[in-house]
Amino acid sequence: MNRDHFYTLNIAEIAERIGNDDCAYQVLMAFINENGEAQMLNKTAVAEMIQLSKPTVFATVNSFYCAGYIDETRVGRSKIYTLSDLGVEIVECFKQKAMEMRNL
């Protein structure tokens, strides 16, 4: 098995696990705007968008940051988050799965 194939399988598995957790899925997808593009948000904005408790959203954002699914940028004393390249690949897996489901 070549390295790219192994990497693709791991991304698909990660996407499936996130997709099975409603909170994790909502937090990750909050970073995608209505045009399907990645957007920058702070943790409070994510919590308000998806209407989940701040502690839950903050913990999920922190875990995604530690896992490398989102990137953090300091703006003054605040931190802004956006999808990393890995996070974008996971979202692409969600989109691909949705298209497959529509074609069934």
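Just so it is clear, glycine is given a Cβ too, placed from its N, Cα and C backbone atoms.
For all the noted positions, this structure keeps the original residue and models no substitution.
Under the DSSP three-state reduction, Ser63 (mutagenesis position) is assigned to helix. In Swiss-Prot, a mutagenesis experiment is listed as Ser63 to Trp, annotated with the note Dimerizes, decreased DNA binding.
One mutagenesis experiment named in Swiss-Prot is Ala67 to Arg, and its note says No longer dimerizes, decreased DNA binding. Non-local neighbourhood of Ala67 (mutagenesis position): empty, since no residue in the same chain at least six residues away has a C-beta under 8 Å from its C-beta.
Listed in Swiss-Prot is the mutagenesis experiment Arg74 to Ala, annotated as follows: No DNA binding. Under DSSP, Arg74 (mutagenesis position) is assigned to a strand (E or B) in the three-state scheme.
In Swiss-Prot, a published mutagenesis experiment is listed as Lys79 to Ala, annotated Decreased DNA binding. Non-local neighbourhood of Lys79 (mutagenesis position): Asn42, Lys43, Glu72, Thr73, each in the same chain, at least six residues away, with C-beta under 8 Å from its C-beta.
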Around the Cβ of Ser63 (mutagenesis position), other Cβ atoms within 10 Å, all chains included, total 13
